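> Pasting the feature list from Swiss-Prot:
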MUTAGEN   ASP451 to Phe  Reduced dimerization and reduced enzyme activity
MUTAGEN   SER755 to Ala  Abolishes activity; no effect on subcellular location
ACT_SITE  SER755  active site, charge relay system
MUTAGEN   ASP788 to Glu  Loss of enzyme activity. Loss of dimerization
MUTAGEN   ASP788 to Ala, Ser or Val  Strongly reduced enzyme activity
MUTAGEN   ASP833 to Ala  Abolishes activity; no effect on subcellular location
ACT_SITE  ASP833  active site, charge relay system
MUTAGEN   HIS865 to Ala  Abolishes activity; no effect on subcellular location
ACT_SITE  HIS865  active site, charge relay system
Amino acid sequence: MWKRSEQMKIKSGKCNMAAAMETEQLGVEIFETADCEENIESQDRPKLEPFYVERYSWSQLKKLLADTRKYHGYMMAKAPHDFMFVKRNDPDGPHSDRIYYLAMSGENRENTLFYSEIPKTINRAAVLMLSWKPLLDLFQATLDYGMYSREEELLRERKRIGTVGIASYDYHQGSGTFLFQAGSGIYHVKDGGPQGFTQQPLRPNLVETSCPNIRMDPKLCPADPDWIAFIHSNDIWISNIVTREERRLTYVHNELANMEEDARSAGVATFVLQEEFDRYSGYWWCPKAETTPSGGKILRILYEENDESEVEIIHVTSPMLETRRADSFRYPKTGTANPKVTFKMSEIMIDAEGRIIDVIDKELIQPFEILFEGVEYIARAGWTPEGKYAWSILLDRSQTRLQIVLISPELFIPVEDDVMERQRLIESVPDSVTPLIIYEETTDIWINIHDIFHVFPQSHEEEIEFIFASECKTGFRHLYKITSILKESKYKRSSGGLPAPSDFKCPIKEEIAITSGEWEVLGRHGSNIQVDEVRRLVYFEGTKDSPLEHHLYVVSYVNPGEVTRLTDRGYSHSCCISQHCDFFISKYSNQKNPHCVSLYKLSSPEDDPTCKTKEFWATILDSAGPLPDYTPPEIFSFESTTGFTLYGMLYKPHDLQPGKKYPTVLFIYGGPQVQLVNNRFKGVKYFRLNTLASLGYVVVVIDNRGSCHRGLKFEGAFKYKMGQIEIDDQVEGLQYLASRYDFIDLDRVGIHGWSYGGYLSLMALMQRSDIFRVAIAGAPVTLWIFYDTGYTERYMGHPDQNEQGYYLGSVAMQAEKFPSEPNRLLLLHGFLDENVHFAHTSILLSFLVRAGKPYDLQIYPQERHSIRVPESGEHYELHLLHYLQENLGSRIAALKVI
């Protein structure tokens, strides 16, 4: 028998029952707390009768789900994305630009390339809707589901790609060359370059190859778009799309059947860099070619080489793998060895006719660990605009120290086995050639890697200017324009000895704060800056007006003043700015309205080019309008006892009856780098929450301390103590809502989440079984020492230095604290999960069995960390609804408690 172990107290002490107020600051309806101090005890209220959800059979639930999801498929992936602006340069033509983008084709539901024309003038009395025109003729771009190669499957997991077709493309402005991967091939077409603009769909050209396996990560050479590079079997290859010449550049991987004997890769981002740092490539073309006296050129590629011989191999065995009876992965668990990494460079000598003369593989003049002492992760890399230096953003293992370094190509020498010849090559490099650390920062919390780094063309040989974003200075990510002096190192390689940590550091000449305040500049998941070097402006996305809305802003980076917002409040925006900074596209939505995509023209007075204003120009995708049978949630906030304002969403039951109290489901993520509560449309990704509300559940979502977009102090609250604070915030939010709404039944609360949300669902049942009746945990971490280095050590530190934190944060170690009543715990997990391995669930089950605790389990044999197979997704939602119905919401669930 399950009983409430104690009468719940209302910790937040708030009793304002006023109607919703629209706050001027946020531009979105938010139900706020009041200043009243009395607690509202449950016995002070009239006795309410419980509302029981209708009990459906499995087949009835299946039909109900099908009916509620009929608009869902239409909305998924409908919005265009990955925009590219190209000037038409036609003085007499009606169009100024052509924009290219990826979107879903109506014919075969695949992502493919489209374009639209931007008119030079518009009729302001009417709304112009741009027509979508297919750039490509129809061709088979996608294999049948389940036919992706292992490499493609894993990359799609890391990038969270759920659509089919073309996932991304590369474009070269000068030649008009498009390059993209589709199905098992790499293709190219030309449009918008010297040959003009097509009016008919183009037939893609297959890049022919001798490679027997899948080719990944194709990129155009920016210095010569006839050449492309790609990854084949963990090595770098190049190919000429005109002459069809193909060459393998690196030979580090041997394609051996035994993974233990074949641990090296070139040009490939390893698992942790992809999953935890959002870096998916491991090679970078130099933007400029070096000309040779004979009329040829030298092309360069900087790449990383990884040695994973000391990284543990994880084996996943399943009959569902069909031809592969076992899948094996290199997976560095926290506290164990990461891959050994170094930079190398490939130089390709091209003759005047465009043929390869020679390829030289080069390595650093000294070992990576000597030149870059204490560096564990290559977080980002690239080249300066002139190609004079490669640059890289480097992190130490604890992720509390960041360095930006410049690396001259002169720092690399040809790979040479002969010791004497190698020494001669080393001595030929001047002592003045060393790495240059142009920026360094440290923190006692952690450093969140982002994509904001803009290097200006060098105007002085001895200086370099760049824009970077930092959280370490104020606790909020802001933009800084930094000038570093490229000072020659005092370390002399020829004199022997090792460099000191400070030998390569360059002094900072000037550092200008471009933005400031208790809000953040966005720099991940597609958000980046656009720099207008002509007008000396920087465009960025941020949360200046509200932590719940993303907006586009502009400010001068030379004389920073007031930041100008360019997008409309009341919506959350994701923007793309043209290369000439004369147009921008915004994809925007709010809680009530599905996403819409619009084009805006930017202009400024002639006497003040820094004063930017926008003008609506055209619609690219109109909003679908309110969805039938969809009721958006209400956003609320409350002042937590921790001193922070916490935000949440409340889905009320659709047929709310007075005098009734309703079963409540807390949907949770609660981990870092995610924000669930914001002013965006939730009717697509989180449609199941609306379904629950339609069945008679109250649904609550709360962003606790540790979630993103609230500053480093807010996010860093669970440093060293994951799992120890999040449920306190969630419970306080539930208690606050119960103090405002008597229809919330705190005797019938369930919790559900996936990944970190699954982990916290377990924590909730373990820590507060007096509050949570049912927990449904999907793909949960149960033992932190089983999770990867990059994520776990960032937040929890090294396990040897935080044993108590790892113990308290691991539910498997505390299985005896779970309730002893059946029908309260359901675990869901994909058997092929390569991120949070199924071992997390199996070890928890072992400890639950030892402790004599009941549980229910649902395995998805074909799924990895994300559910991809449509039938699996439907089954998961059915199981979720059925379990909640049988064990929380229905009358039969109440009888089980008695």
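Note: Cβ is positioned from N, Cα and C throughout, glycine not excepted.
Just the original residues are modelled here, none of the noted substitutions.
Here the structure is a predicted model, which means the values were calculated and not measured.
I would like each feature placed in context: is it buried or exposed, what are its neighbours, and how far apart are things?
Cβ neighbour count for ASP451 (mutagenesis position) (all protein chains, 10 Å cutoff from its Cβ): 17.
The number of other Cβ atoms within 10 Å of the Cβ belonging to SER755 (mutagenesis position), over all protein chains shown, comes to 20.
When Cβ atoms from all protein chains are considered, those within 10 Å of ASP788 (mutagenesis position) total 19, not counting its own.
Secondary structure at ASP788 (mutagenesis position), as computed by DSSP, is strand.
Sequence-distant neighbours of ASP833 (mutagenesis position) (same chain, 6+ apart, CB under 8 A from its CB) are ALA779, GLU863, ARG864, HIS865.
Taken residue by residue with DSSP, HIS865 (mutagenesis position) is part of neither helix nor strand, so it is coil.
Every protein chain considered, the tally of other Cβ atoms within 10 Å of the Cβ of HIS865 (mutagenesis position) stands at 21.
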> Where ASP788 (mutagenesis position) and ASP451 (mutagenesis position) are concerned, what is their Cα separation in Å, rounded?
22
> Reduced to three states, what secondary structure does DSSP give ASP451 (mutagenesis position)?
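DSSP assigns ASP451 (mutagenesis position) to coil.
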> Return only the integer: C-alpha distance in Å from SER755 (mutagenesis position) to ASP451 (mutagenesis position).
25
